Structures are given as C-alpha cells and as structure tokens.
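**Student:** OK, Swiss-Prot features for this one:
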type: MUTAGEN; residues: R182 to A, E, K or L; note: Strongly decreased leucine transport activity
type: MUTAGEN; residues: C210 to S; note: Abolishes dimerization, leucine uptake and interaction with beta-1 integrins
type: MUTAGEN; residues: N365 to Q; note: Impairs both the stability and the trafficking of SLC3A2 to the plasma membrane; when associated with Q-381; Q-424 and Q-506
type: MUTAGEN; residues: N381 to Q; note: Impairs both the stability and the trafficking of SLC3A2 to the plasma membrane; when associated with Q-365; Q-424 and Q-506
type: MUTAGEN; residues: N424 to Q; note: Impairs both the stability and the trafficking of SLC3A2 to the plasma membrane; when associated with Q-365 Q-381 and Q-506
type: MUTAGEN; residues: C431 to S; note: No effect on dimerization, leucine uptake or interaction with beta-1 integrins
type: MUTAGEN; residues: K532 to E; note: Strongly decreased leucine transport activity
Amino acid sequence: MELQPPEASIAVVSIPRQLPGSHSEAGVQGLSAGDDSELGSHCVAQTGLELLASGDPLPSASQNAEMIETGSDCVTQAGLQLLASSDPPALASKNAEVTGTMSQDTEVDMKEVELNELEPEKQPMNAASGAAMSLAGAEKNGLVKIKVAEDEAEAAAAAKFTGLSKEELLKVAGSPGWVRTRWALLLLFWLGWLGMLAGAVVIIVRAPRCRELPAQKWWHTGALYRIGDLQAFQGHGAGNLAGLKGRLDYLSSLKVKGLVLGPIHKNQKDDVAQTDLLQIDPNFGSKEDFDSLLQSAKKKSIRVILDLTPNYRGENSWFSTQVDTVATKVKDALEFWLQAGVDGFQVRDIENLKDASSFLAEWQNITKGFSEDRLLIAGTNSSDLQQILSLLESNKDLLLTSSYLSDSGSTGEHTKSLVTQYLNATGNRWCSWSLSQARLLTSFLPAQLLRLYQLMLFTLPGTPVFSYGDEIGLDAAALPGQPMEAPVMLWDESSFPDIPGAVSANMTVKGQSEDPGSLLSLFRRLSDQRSKERSLLHGDFHAFSAGPGLFSYIRHWDQNERFLVVLNFGDVGLSAGLQASDLPASASLPAKADLLLSTQPGREEGSPLELERLKLEPHEGLLLRFPYAA
C-alpha cells in the first residue's frame with residue numbers, strides 16, 4: 001500500500017499498552033492469594049499480552065476506556081481481600097505498596113487513554129494481514145516528520161535563475177545582434193540630442209527680443225508732492241516740522257515718491273543780508289527737527305527735496321540787484337544741505353534770474369557731483385515753449401515745472417496738440433507734468449475737469465507734480481479769507497471752527513477717505529497704478545485720433561500690458577472713433593479692452609468694452625487695458 005501523507009503532515013508510530021477488562025480477574029486472584037502488588041501488575045500486563053495473542057481486533061478508544069475502568073475495579077477488590085486476610089503490620093505495608101502502585105498505574109492509564117485516541121492514525125508499517133498483528137513485537141509507525149513543498153511555485157522558486165556568469169555575459173554582449181542594437185540606440189540618442197539642440201536654437205532666434213529696461217531714478221517711479229506753506233498745510237494753530245512729521249503716513253498713503261518742502265530758511269523780506277539759506281526759520285523748527293523729519297521720511301521711502309528760492313517772502317525771488325551774492329549763497333547752501341542728507345533741491349521763478357541757464361548748469365554740477373541720485377528742479381511761470389526749451393537745452397537732467405499746460409483750454413484737440421508738441425520738442429528727455437510751479441489745480445481748472453486732469457497727468461510719460469490739496473480738489477475760492485496760492489488744508493470739518501458750516505465732509509481728507517468714489521480715492525488709485533506698471537513707468541507714447549473733443553493715447557512697453565486712455569474734455573457725451581491706422585504695428589488696438597477705471601461713477605470696472613462703439617459721458621476719462629498680442 002503506497003503512503004500518501006497530507007501536506008506538511010507528521011506520521012506518528014507508537015506501541016500502546018492495553019489493559020483489557022475481560023482478563024483483569026486473574027490479577028485480582030493474584031492479589032487475593034497474598035502476592036505483592038508487583039505480581040498483580042504482572043498479571044494484568046500478562047493478560048493484555050494474551051489478548052494481543054488471541055488475534056482479536058484492536059479495541060476502539062471507547063472500549064479501551066471501559067477496560068481500564070474494569071481493571072481498576074478488579075484491582076481495588078483484590079486490595080480489599082488482601083486487607084481481610086493479612087495482619088495489621090503487613091496490612092499497612094501492603095497498603096502503602098498498593099497505593100503507590102495504583103497511583104502509578106492510574107497516571108500511566110490516563111496517558112494510554114490519550115495515546116489510544118490517536119490509535120486510528122498509528123497503523124503497522126506493514127499491515128498486509130491480521131496475522132501480523134498477533135506478533136508481540138509487531139512494528140508500528142512512529143513519529144516521522146516529512147516536509148512537503150507547498151506548491152509547484154515554491155519548488156520553482158527554489159530553482160530560480162541566478163543570472164549569467166561574467167564569461168557568458170561577455171559572450172552574449174559580443175554577439176553581432178547586440179552590437180548592432182547598441183549602435184542603433186547610440187545613433188538614436190545623438191540624433192535626438194541634436195534635434196533638441198536645433199529646436200532650442202530656432203526658438204531663441206525666432207523669439208521676440210526683450211527690450212532692455214532704461215535706467216530709472218527714484219523720481220521716475222512716481223509723483224512729487226509740494227508743500228510750499230507748512231502752516232497752511234497743517235491748518236490753523238500749527239505749521240512746523242514736527243507737525244509735518246506726523247503727516248508722513250498720509251503722504252505714504254498717496255504713494256508719492258518725493259516731498260518738495262519749503263522754503264523754510266530764514267528770510268527777511270527783500271533783505272539779502274538777513275537771508276540765510278543755511279538756517280531754518282525758528283517758526284518752522286530747528287535743524288534737529290529737520291534731521292528727524294529726514295530720517296522718518298526715508299523709513300517710509302519718501303525723498304525730501306528742499307526749496308532754496310532765496311527771497312520767497314519778497315517781491316523779487318532773486319534780489320535782482322545782487323545776483324552774484326545770491327548765487328554764491330545758493331552754491332554754499334547746496335553743499336551744506338547735501339551733506340545734511342536731502343535728496344534734491346528746487347528753485348522757483350528762474351525767469352527772474354539773470355543768466356539762469358548758466359547758474360542752473362553750475363548748480364546741477366554740484367548736485368550730480370555729490371550723487372547721481374540727487375535731483376534739481378527748476379520752476380517757471382512761463383508757458384512759452386521756446387523759453388522752456390532754452391532752459392532745458394544746457395541742463396540734461398534738469399526737471400522743469402511750468403505753466404505750459406495751463407493754457408490747454410477745454411478741448412481735447414488743443415490739449416493733444418500741446419502734449420505731442422512738447423514731447424516731440426524735448427525728444428528723449430525725461431519730462432515733468434504740472435499746471436504751474438506752485439499753485440493748485442483749482443486755480444486753472446473748473447471742478448468738473450479735475451478728475452480728467454488727474455488721469456492725464458498720471459498717465460503721460462514723465463513725472464507728475466502736484467501741490468498739497470490737489471488730491472481733494474482744494475479750492476481757495478470756496479474758502480472764506482484764504483489766499484489763492486496757499487489756502488488752509490481741509491483735514492476735517494473742524495478746519496474752520498470760527499465759521500460753522502464753511503466746510504462740508506465731502507471737501508475734507510477725512511470725508512473723501514471714506515468715499516471710494518471721491519477724488520482722493522481716484523488720486524490714490526492712479527498713483528498706485530503709475531508706480532507699478534511698466535507701460536506707465538517708461539512705456540512708449542502714441543497719440544491718435546478719436547474724434548472731435550477727445551484726446552486719446554496708448555502707453556505700451558515691450559510685451560507688457562498696454563494701457564489706453566480716452567479723455568472727453570467737452571460738455572456733451574461723445575462717441576469715440578478710435579482710428580488704429582495712426583498707430584504703429586507694435587501699438588495696434590484690439591477689438592475690446594477691459595475697463596480699469598472711469599472718472600465718472602456708473603461703469604462696471606473690469607468689464608470689456610468694444611472700442612468701435614465706445615461712448616463717453618461729458619468730462620469723462622477712461623483708463624483701459626489689454627494684453628500684448630504678438
């Protein structure tokens with residue numbers, strides 16, 4: 001019979017002890033006859049051997065248990081008979097022997113019960129017939145551990161591939177097939193590499209060139225803010241450098257880049273001897289106050305430009321009879337205040353200074369000799385283009401403020417003519433834009449055009465220059481007893497405490513700061529756009545026709561976002577007929593542009609507007625933007 005063990009099974013082979021109950025009586029007789037306990041045990045074992053020799057079938061596990069129980073009863077009965085027939089001493093000795101023997105036999109019998117339960121699995125190694133079972137020493141299967149592989153996959157894994165040896169690998173690598181394959185792959189690699197290199201070269205060659213950014217100074221990046229009268233700027237009962245220091249946060253909110261301050265030096269009206277450009281008038285503060293103001297302004301990225309116009313309290317700003325003396329004083333003052341840390345200077349009314357061009361050239365050399373980052377501003381009341389150009393010819397980096405645009409009238413065509421003529425005459429020179437050298441916008445413009453001019457000044461190529469109060473539309477004519485050139489700044493409704501109702505909330509800084517549609521809010525937005533957009537910072541300028549009464553132009557720089565400005569100076573609504581034929585290919589107009597802001601309320605900002613159907617309200621200005629298109 002072929003042995004078929006289960007997976008990972010263990011075959012058990014043992015020789016059990018049998019205590020058949022049918023032959024236990026002989027053991028009892030031996031005990032009752034006075035034999036010792038060893039004889040009784042021997043009889044029980046002998047009876048078991050006789051049972052094995054008889055050839056009877058092996059009892060089952062339950063029968064074995066019955067036999068063991070019957071045998072135990074017989075042994076107990078034999079013990080009782082022994083007690084009845086023996087003397088006490090012998091009884092005690094026999095009792096101890098029987099008790100020990102029974103304890104040992106009981107322990108053995110319990111183990112035999114456990115072994116007999118496994119009997120069906122313990123068959124003879126060679127059980128061809130029942131006769132073989134009669135042999136007392138018949139061989140039975142013992143405990144044999146057989147380890148069987150779990151499955152064929154495990155057997156296959158045992159014989160896994162260990163790879164080629166070095167000699168085998170070299171032999172295969174040198175075969176003709178692999179040699180051809182390696183050459184083919186190497187050729188494909190270099191062809192791919194050369195293709196990518198050629199593609200990169202083509203992209204670089206055909207890509208549009210990025211324009212080099214022009215060198216820019218700090219005054220190129222934003223507006224300048226003039227405070228000619230400290231007392232008027234700070235209001236009644238104030239007007240010193242310490243008070244101005246407290247207003248620097250307000251100037252910072254306007255996003256202005258420079259503060260044009262003063263004059264604040266000592267000046268006796270029309271007395272050159274009592275005019276000291278090196279000393280600060282005690283009414284305004286001390287040198288220490290000025291130094292503190294400089295440090296605080298620099299922390300807020302605001303540059304300080306000092307006005308050194310000598311006779312600012314007199315009739316003639318330059319003491320016409322003592323020009324050389326005054327020129328020497330100015331020269332000394334430039335060197336002194338440069339050392340003190342100022343960022344530039346302003347001199348006004350230079351049309352009253354004899355040989356102004358030569359003096360300006362000398363002062364410019366002193367300023368630039370100290371640092372290229374220092375600025376000189378000259379102011380004139382002239383609106384004549386030729387006179388303005390004569391002042392600019394010999395002074396390359398001079399920034400000039402004038403009344404040139406104050407004669408613009410109220411038509412878009414005339415304003416367009418003035419701007420384009422000025423830009424063409426000055427060429428590549430950096431310009432500045434204002435309506436005067438010191439006065440407010442309201443001195444030249446009606447209230448309905450203030451927003452329009454703010455938009456224009458912030459978007460023309462150059463530096464916009466404003467006076468304090470221009471951001472809120474400060475109008476001296478609307479205030480009782482105020483001078484035209486320096487009215488009191490309206491911070492809140494308490495600016496005129498002696499005249500109740502003289503100032504309304506919408507006229508003040510406080511009231512307009514809370515109104516997103518106010519002139520002040522528009523000023524701040526335009527100033528912010530002007531300082532961060534490349535096209536507005538140093539972009540090209542192209543004016544083009546848009547229809548009667550309109551002034552339109554485009555600002556663009558390289559591949560940056562473009563800005564379109566359309567201004568309606570008229571008193572009626574107009575339709576803009578934007579003619580892109582006037583523009584170069586680099587400044588072509590799209591069909592639509594997004595509205596960035598309008599000077600009039602009611603338009604949805606960010607909405608696309610069709611340029612062919614563009615309509616403007618009276619005195620409305622639009623700032624639109626559109627992306628670069630190759």
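Note that Cβ sites are derived from N, Cα and C of the backbone, with glycine treated the same way.
Original residues throughout; no substitutions modelled.
Just so it is clear, the model here is predicted, and its values are computed rather than measured.
Walk me through the surroundings of each of these features.
**Tutor:** Within the same chain, no residue at least 6 positions away in sequence has its Cβ under 8 Å from that of R182 (mutagenesis position).
DSSP gives C210 (mutagenesis position) a coil state; it is part of no helix or strand. Cβ neighbour count for C210 (mutagenesis position): 8 (other Cβ atoms within 10 Å of its Cβ, all protein chains included).
Around N365 (mutagenesis position), there are no C-beta neighbours below 8 angstroms that are at least 6 residues distant in the chain.
Around N381 (mutagenesis position), a 10 Å sphere centred on its CB holds 17 further CB atoms from the protein chains shown.
Annotation note: N424 (mutagenesis position) sits in a helical segment as assigned by DSSP. Long-range neighbours of N424 (mutagenesis position) (same chain, six or more residues apart, CB within less than 8 Å of its CB): none.
In sequence order, Y422, L423, L460, P461, G462, T463 are the residues of the chain that are 6 or more apart from C431 (mutagenesis position) and have a CB within less than 8 Å of its CB.
Reduced to three states, the DSSP call for K532 (mutagenesis position) is helix. Around the Cβ of K532 (mutagenesis position), the number of neighbouring Cβ atoms within 10 Å comes to 12.
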**Student:** Please report how many Å separate the Cα atom of K532 (mutagenesis position) from that of C210 (mutagenesis position), as a whole number.
**Tutor:** 19
**Student:** Please report the three-state DSSP label of C431 (mutagenesis position).
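**Tutor:** The residue in question, C431 (mutagenesis position), is coil (DSSP, three-state).
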**Student:** How far is it from C210 (mutagenesis position) to N381 (mutagenesis position), counting Cα to Cα, in Å?
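**Tutor:** Checking the Cα atoms of C210 (mutagenesis position) and N381 (mutagenesis position) gives a distance of 41 Å.
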